[in-house]
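The structure appears right after this line, and notes come after that.
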Amino acid sequence: MQSSAVFSLSPSLPLLKPRRLSLRHHPITTAASSSDLNVSPNVVSIPSLSRRSWRLASSDSPLRAWSGVPSPISHSLDTNRFRTAATAVPESAEEGDNSGKLTKVLELGLLFAMWYLFNIYFNIYNKQVLKALHAPMTVTLVQFAVGSVLITIMWVLNLYKRPKISGAQLAAILPLAVVHTLGNLFTNMSLGKVSVSFTHTIKAMEPFFSVLLSAMFLGEKPTPWVLGAIVPIVGGVALASISEVSFNWAGFSSAMASNLTNQSRNVLSKKVMVKKDDSLDNITLFSIITLMSLVLMAPVTFFTEGIKFTPSYIQSAGVNVKQIYTKSLIAALCFHAYQQVSYMILARVSPVTHSVGNCVKRVVVIVSSVIFFKTPVSPVNAFGTGIALAGVFLYSRVKGIKPKPKTA
């Protein structure tokens, strides 16, 4: 359209009367591109003026008569305008979805960082307390006691919903509480005898016991992929054990017993089939098990080790009372916190992802303990540990693979 074009009435049309234009509530809308307007060289469509087509007279074109037929070009402009407005909403929604996904990823990353950090602090402070007191039962009892206090506070302040548990549910949970108590006790016994890195290397054997117990009591036949992943785990632990500087049979056997009891808990949870409802999620179940473990552990500790957590006994052992109390409290808080966070992560990711994260956690704990305690590690020991952890990672990836059904 030429810039010299103007609206005019030709003198050769005396009977043509100009029409009065009605511009009520009709703003002229311009599009972002010429393709939306469909502009021809001498025609501009203005949809707001009663959908009529106006001809513009330029210096080289005569004035033509008005047309009363609605312009299809104008209708196309309206359609394009409404289509553009409609597509703006999904774009906003997509931006909101992306923002929500980013928030969830950051939240999950923070939970994983907390999970690893609590594990590092627990193992370091727990090892220091066990090395000073030589009382694994007392230390285990303190950890259950601190956890029970935290659970009680959560329920009293209504920070977490207090469950309504029936007698039948308590009876079903009791075996889980027994093996949970034994598992933590055996872990502390091992940490008191050998290095943190060696204890966690032995605990990498958990998949072996899981496969063994599941086959014995649940009738679950392992796939060739799972059996293939078990081989480097067993071989790596054996290689690390024969080259471990702090090796002793008490520490090795305790760690193995911890593997057996912890995996027995998993098998029992499937065998017993605890009925879960809205009031009995994983965190609530863990809380109930912790309270029951305290009740189970208290009499056994008093009859075997006596009361060894008093200031007088600690002083007689030549240990700083304040340091022992502080480190014991931090270790117990971290012990309870990392298990709570672990269940929070499990509620957000798949079991396979959680297993991979648990494998990485073990690597982080081993490396951090070696650095902190300056544990001597031979090349053979490091190689064996690496092979075992690689096997655990492989197991976590292949255990969900189901064999293809045989076709007739």
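Using N, Cα and C of the backbone, Cβ positions are placed for all residues, glycine too.
Substitutions noted, but not modelled.
Features as listed in Swiss-Prot:
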type    : residues      : note
DOMAIN  : 124-241       : domain 'EamA'
MUTAGEN : Gly251 to Glu : In cue1-7; strong reticulate leaf phenotype
MUTAGEN : Arg265 to Cys : In cue1-5; weak reticulate leaf phenotype
MUTAGEN : Ala388 to Val : In cue1-3; weak reticulate leaf phenotype
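Residue counts for the domain 'EamA' (124-241) under DSSP, helix first, then strand, then coil, are 99 helix, 0 strand, 19 coil. This prediction places the mean pLDDT of the domain 'EamA' (124-241) at 93. The number of other CB atoms found within 10 A of the CB of Arg265 (mutagenesis position), across every protein chain shown, is 18. Of all the Cβ atoms in the protein chains shown, 21 others lie within 10 Å of the Cβ of Gly251 (mutagenesis position).
Taking the Cβ of Ala388 (mutagenesis position) as centre and 10 Å as the limit, one finds 27 other Cβ atoms among all the protein chains shown. Calculated from their C-alpha atoms, the gap between Ala388 (mutagenesis position) and Gly251 (mutagenesis position) amounts to 18 Å. For the pair Gly251 (mutagenesis position) and Arg265 (mutagenesis position), the C-alpha distance works out to 21 angstrom.
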